[in-house]
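Chemist: In case it helps, Swiss-Prot gives these features for our protein:
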type: MUTAGEN; residues: GLU102 to Ala; note: Decreases binding to chlorophyll-b
type: MUTAGEN; residues: HIS105 to Phe; note: Decreases binding to chlorophyll, more chlorophyll-a than chlorophyll-b is lost. Causes a strong decrease in LHCII complex stability
type: MUTAGEN; residues: HIS105 to Leu; note: Decreases binding to chlorophyll, more chlorophyll-a than chlorophyll-b is lost. Causes a strong decrease in LHCII complex stability. Complex stability is reduced further; when associated with Q-102
type: BINDING; residues: HIS105; note: chlorophyll a 2 binding site
type: BINDING; residues: ARG107, VAL156, LEU185; note: chlorophyll b 2 binding site
type: BINDING; residues: GLN140, LEU150, GLU217; note: chlorophyll a 3 binding site
type: BINDING; residues: SER160, GLU176; note: chlorophyll b 3 binding site
type: MUTAGEN; residues: GLN234 to Leu; note: Decreases binding to chlorophyll-a
Amino acid sequence: MAASSSSSMALSSPTLAGKQLKLNPSSQELGAARFTMRKSATTKKVASSGSPWYGPDRVKYLGPFSGESPSYLTGEFPGDYGWDTAGLSADPETFSKNRELEVIHSRWAMLGALGCVFPELLSRNGVKFGEAVWFKAGSQIFSEGGLDYLGNPSLVHAQSILAIWATQVILMGAVEGYRIAGGPLGEVVDPLYPGGSFDPLGLADDPEAFAELKVKELKNGRLAMFSMFGFFVQAIVTGKGPLENLADHLADPVNNNAWSYATNFVPGK
């Protein structure tokens with residue numbers, strides 16, 4: 001009788017991670033357990049043994065001439081070269097937030113840089129699809145005729161900046177919401193690298209290769225952010241696209257360079 005009683009108690013008292021739960025656990029308990037599991041998976045170290053990009057012996061910002069890294073920069077995450085003069089990563093919460101912002105901005109910058117250069121490259125090689133210079137193409141929506149996507153009026157003919165804004169907010173917001181919320185069932189444990197349908201090519205299947213791809217993504221993303229900043233400055237100063245500016249510089253580097261434009265730049269002209 002005692003044995004059957006204890007066995008029925010064991011069956012009616014499920015456990016989660018070694019902790020006994022009630023028969024009808026509250027949503028708060030399950031939510032806390034799910035959050036704990038997601039948090040532990042998110043903060044799991046990605047450093048791989050023998051990788052030159054992770055760990056205490058990783059590549060530093062000045063190579064062999066680098067000073068001692070701050071104690072909080074352990075080489076656990078990609079893109080950590082042991083340099084943080086301003087102490088932006090000292091607080092773990094701030095570091096986690098800034099790390100996410102950097103990765104997301106890197107991805108947008110890489111897409112943006114490609115979008116600024118590729119149409120102009122095609123146009124200079126005989127492919128015609130309307131305005132090719134990135135900032136001039138976007139401004140066409142304010143013209144009387146509106147903006148034709150890819151120069152084709154039958155594709156998307158945009159005449160309202162508010163409609164474009166609303167469409168982007170809905171489409172981009174839906175994807176971002178899916179990523180941040182961890183998917184409809186909470187199956188995504190790392191919102192920065194969600195995998196699944198966000199990785200149709202299976203690039204994250206090999207942990208070693210995936211760890212290296214994270215470093216490559218950040219390195220290229222940081223370059224892309226600097227590139228986008230340069231494209232903005234070029235657009236303001238010269239009124240030309242990046243490839244046209246490059247061609248002008250190569251044709252006459254003495255008169256077409258950053259110094260000559262900086263000394264002769266007059267705002268509004």
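Cβ coordinates come from backbone N, Cα and C, glycine included.
Modelled residues match the original; the substitutions are not represented.
Give me the lay of the land around each of these features.
Modeler: Its own atom aside, the Cβ of GLU102 (mutagenesis position) has 16 Cβ atoms within 10 angstroms in the protein chains shown.
HIS105 (mutagenesis position) counts 16 other C-beta atoms within 10 Å of its own C-beta, drawing on all protein chains shown.
In this structure, HIS105 (mutagenesis position) is part of a helix by DSSP.
If you draw a 10 Å sphere around the CB of VAL156 (chlorophyll b 2 binding site), it holds 13 other CB atoms from the protein chains shown.
Close to GLN140 (chlorophyll a 3 binding site) in the fold, though at least 6 residues off in sequence, lie GLY130, GLU131, GLY146, LEU147, ASP148, each with a CB less than 8 Å from its CB.
A coil conformation is recorded for SER160 (chlorophyll b 3 binding site) in the three-state DSSP classification, outside any helix or strand. Counted within 10 Å of its Cβ, the other Cβ atoms near SER160 (chlorophyll b 3 binding site) come to 12, all protein chains included.
In the shown protein chains, 20 other C-beta atoms lie within 10 A of the C-beta of GLN234 (mutagenesis position).
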Chemist: Checking the recorded positions LEU150, SER160, GLU176, GLU217, GLN234, which are within 10 Å of ARG107 (chlorophyll b 2 binding site) at the Cα level?
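Modeler: Passing the 10 Å Cα cut: GLU217.
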Chemist: To the nearest Å, how far is the Cα of GLU217 (chlorophyll a 3 binding site) from the Cα of HIS105 (mutagenesis position)?
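Modeler: Just about 11 Å between their Cα atoms.
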Chemist: To the nearest whole angstrom, state the Cα distance for the pair GLN234 (mutagenesis position) and SER160 (chlorophyll b 3 binding site).
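Modeler: Here the two Cα atoms lie 27 Å apart.
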Chemist: Can you tell me which of the recorded positions GLU102, HIS105, VAL156 is spatially closest to LEU150 (chlorophyll a 3 binding site)? Compare CA atoms only.
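Modeler: Nearest listed residue in space: VAL156.
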Chemist: What is the nearest of the recorded positions GLU102, HIS105, VAL156 to GLU176 (chlorophyll b 3 binding site), using the Cα of each?
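Modeler: Closest by Cα distance to GLU176 (chlorophyll b 3 binding site) among the recorded positions GLU102, HIS105, VAL156: HIS105.
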Chemist: Would you mind reading off the Cα separation of SER160 (chlorophyll b 3 binding site) from GLU102 (mutagenesis position), to the nearest angstrom?
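Modeler: GLU102 (mutagenesis position) has its Cα 31 Å from the Cα of SER160 (chlorophyll b 3 binding site).
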